[in-house]
Amino acid sequence: MALGLQRARSTTELRKEKSRDAARSRRSQETEVLYQLAHTLPFARGVSAHLDKASIMRLTISYLRMHRLCAAGEWNQVGAGGEPLDACYLKALEGFVMVLTAEGDMAYLSENVSKHLGLSQLELIGHSIFDFIHPCDQEELQDALTPQQTLSRRKVEAPTERCFSLRMKSTLTSRGRTLNLKAATWKVLNCSGHMRAYKPPAQTSPAGSPDSEPPLQCLVLICEAIPHPGSLEPPLGRGAFLSRHSLDMKFTYCDDRIAEVAGYSPDDLIGCSAYEYIHALDSDAVSKSIHTLLSKGQAVTGQYRFLARSGGYLWTQTQATVVSGGRGPQSESIVCVHFLISQVEETGVVLSLEQTEQHSRRPIQRGAPSQKDTPNPGDSLDTPGPRILAFLHPPSLSEAALAADPRRFCSPDLRRLLGPILDGASVAATPSTPLATRHPQSPLSADLPDELPVGTENVHRLFTSGKDTEAVETDLDIAQDADALDLEMLAPYISMDDDFQLNASEQLPRAYHRPLGAVPRPRARSFHGLSPPALEPSLLPRWGSDPRLSCSSPSRGDPSASSPMAGARKRTLAQSSEDEDEGVELLGVRPPKRSPSPEHENFLLFPLSLSFLLTGGPAPGSLQDPSTPLLNLNEPLGLGPSLLSPYSDEDTTQPGGPFQPRAGSAQAD
């Protein structure tokens, strides 16, 4: 028995020993084959000697993919003189080249990837890119790898261009050190390239029939890292300038170079939005870049048109970075580096109100007008653009003098519009006070149309009181009759005297009839007896700009009057004259004292809104050629004529290419 057990054990041990020897031999053979395969790869011998088996297999698969890709028709057509330039390509590029398969595997990366990410070429080739990008960017990359399908039935090629931003892992620090992959940070890369489909060369099967393979889908990208503004050297050159914005893209700082390249002074841009100086056709693309900036921290815009001060535009590209100066979102700001691609083009084309001096939305300079800019008596005002309906109130003239000849203080468009009204009122108006010795700053000659323009009846209805004051009071009293109202169902009364949204067109009285025996309710006047303060000539208020000057605002009643609404009006009637004076002081301009003469009411204007002041189109009674183009650009006129070029008499020029400025129009103001 013992001898049998010993023989069985010896046989088992011999088998195990033979199995271990066979496994050791197979592993040695595999290692030898893998190292031979590693030396076959196009790497330096010192690099391939330190590769493990998994890396050798990964790099071999990637090499076979690139070999098939390079054997395709388009890749195989390489000029004889192209090889010496391969080393210069990487030096000229500010990024690295990356080739992705349809599954997202990195088939190839250029050698200079380590300068931008800190990871070597061998560490990335063959891996899936989804393991190295931010989780929030994986869906965007998957959409870029998917071929876009066209919905048209015609055979139209799908767009192959791709441009997006990715956040990849980077082991580089700001001081140039390399960290571990577990401590890597995110770095924003601007990726641009094309989706390619290459047909491999046809191969013949053993049966003799050609074996066709599906085309190879790959995404060829150039990835450029966006530099941080703090790493830029101070001299940016004449073709670039720096600016800082708030999170809503309003200028908080701008470099002085903006005056040389675009004609703006830094003070003109402070507080203005950057969107106001971008061409309307490029605003959508810039808005997408700003959205990427706020979500990823850095972004690079495409080539867009930045509007110049005196007309025209400059082709520009911007690198933007969100910089945090402390804790909280309020301490964040956006620093932009603008690179100019061209000089000023199309200098005669005005594309925005910011490019005109008279329609500029920047704050007015508070100071005395210079002797050169002060108009002289007899000068005319030429406004070829949007109509300007303005009525100035010189402080040196009395109310009676203004009422006697109001057309002297109207713009030409306003005189044409109010011509029939002013003619009819000037016959009845008699000045009670002689004219002051001081003449107005801009007297204008009257130019009235012979016929009644269209819409004058509506203007007469808005600008004049068609009924007497007593008739208006009668209608309001009837509307508030106690027999027709249920006081328990009424909301508390709130005074609307200070509501700036009310105007004369919304306060027209309704057609009620006053019953017999009704007692009229006493009314307070719309104008209170306050003398106007002395104002500077540059700060003349516009008539109708103060809602308290509206002749149609509801007036307060007398607390002693017997009114059915006395219980609901206690809070309004309890206001003192001191509160009213405080409201006037908050406005900054005290309304002038109104003359008790009823014949002056024909010259009071209702509150003009901004849309009414900037109404586009020709003035009533004027002729305009409908074939005269506003702009010589192939773009929709959705912005309206009031926001486009107001110069219809100048010869427009055809816009040049974005990178070929014409001679004569390439000088910046």
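All positions are counted from 1 along the displayed chain.
Backbone N, Cα and C atoms are what each Cβ position is placed from, and that goes for glycine too.
Here the original residues stay in place, and none of the substitutions has been built in.
The DSSP breakdown of the domain 'bHLH' (14-67) into helical (H, G, I), extended (E, B) and coil residues amounts to 46 helix, 0 strand, 8 coil. For 14-67, the entry in Swiss-Prot reads domain 'bHLH', with the evidence type sequence analysis.
The domain 'PAS 1' feature in Swiss-Prot is assigned to 82-154.
DSSP states for the domain 'PAS 2' (227-297), grouped as helix (H, G, I), strand (E, B) and coil, give 32 helix, 13 strand, 26 coil. What Swiss-Prot records for 227-297 is domain 'PAS 2'.
In Swiss-Prot, a published mutagenesis experiment is listed as K467 to R, annotated No loss of ubiquitination. Reduced ubiquitination; when associated with R-570.
Here Swiss-Prot notes a mutagenesis experiment, P492 to A, with the remark: Reduced hydroxylation activity. Reduced ubiquitination.
According to Swiss-Prot, the mutagenesis experiment K570 to R carries this note: No loss of ubiquitination. Reduced ubiquitination; when associated with R-467.
When pLDDT values are averaged over the domain 'bHLH' (14-67), the model yields 86.
In the domain 'PAS 1' (82-154), the DSSP tally of helix, strand and coil residues is 35 helix, 14 strand, 24 coil.
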